[in-house]
Structures are given as structure tokens and as C-alpha cells.
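I have placed the structure first, in the form of C-alpha cells, so that the comments after it can refer back to it.
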Amino acid sequence: MDVFVLDTSVFTNPEIYRTFEEDQRGAMETFIHLALNSRAEFYMPTSVYTEMRKIMDVGELWAEFEMVVKIRSPRRFQLTVPADFLYEFIEELRYRINKGLRIAEEHTREASGCEDVGKLIARLREKYREALRQGILDSKEDVDVLLLAYELDGVLVSADEGLRTWADKIGIKLIDPKNFKNILESLVRHRF
């Protein structure tokens, strides 16, 4: 049986949810219908589900969503992750922190002759955020999705490039989230 671990991006990223329907509510309804008629299992970490409920308002659909998606946290205290994963993650963090410092230094030098400090700060924030957050695990929710997919040997469904990059490093199966609806439709057609 196929096991899919879902990230919020399936339902909040317009590029992804529009593969199901034009709006988030319709996308969730279509997902629920397909999920109910497939033989697959679907999981989402509790922290991710909580985050998604704050972002989306789909009313009574939450009950149906919980009927098809098992909401649970990874067993963090029982999981063993490869030491190389942690080593590489720390190395990546150090690289990004140093890159962020260089960006801050560059903008500090520019500030001496700058008339519009507000624009400079906005540019600094943008570049700093890009240097430190893009392409990396940057939240506990990301780590929960990664660990749950690892624990269940599930297929990760996410548009988050950082999450996908790190999942691939530890051997988690991935699908292109833009293909998720077609995969579900195929599972429904071939379920017997």
C-alpha cells in the first residue's frame, strides 16, 4: 500500500492546489474524494496540520480531512537518523550563517552613503532571508514532515525545495507535487 506524507504546500501553494481545483476548498474536496477512493494511506504531522488550520478556512471539511489523513507526530525519541545527515546539516547552516554575515557587512558599508535607509534595510532583509532560509529545513514543521516520512518509509508530497532536498539526502521517496492528483487518479483506477 502506498503511504504519502503531506506538507501544507499541497493545499496552500497555488501551483499545487490548482492541479486539483481553482480554489483551496475545491482542491481539498477533490483530494478527499480521491483519497477515499484510493487504497493509499495519508499522513500529516500534528504541527503541520495545526499550521495549516491557521492558514486555511475550510470549515466542516476539516472533519472529512481528518477522516482520510492520519494526523500524528513522528516518534522523535525512537527514530535514528544517519550521523552524516546531521553533520551535513550543520555544515550547511555554518555556510549560510557566514553568507548572511557577508550580506550584512556589504549592506553596512552601503549604509554610510545611503539616503534611504528604509529601502536598504528592506533589501538587506530580503537577501539575508534568501541566504539563510531557501533550500534548507527552516522550521520544526519541516523537520516533522521529514521525520514522519522517514519513519513510515513514505512518499513525501511537498513543494518546499529545502524539505525536498534534505529528504532526498536521507533516501525518502519523493514525487513532483504537481503530479500528485494524477497519481491519486491512477491509484483510484487501478485499486482492484
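Every residue gets a Cβ built from N, Cα and C, even glycine.
As recorded in Swiss-Prot:
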type    : residues      : note
MUTAGEN : ASP138 to Ala : Abolishes activity
MUTAGEN : ASP142 to Ala : Abolishes activity
MUTAGEN : ASP144 to Ala : No change in activity
MUTAGEN : ASP160 to Ala : Abolishes activity
Neighbour count (Cβ, 10 Å) for ASP160 (mutagenesis position): 24
Neighbour count, 10 Å Cβ-Cβ cut-off, for ASP142 (mutagenesis position): what number do you get? 21
Counting every protein chain shown, other Cβ atoms within 10 Å of the Cβ of ASP144 (mutagenesis position) number 23
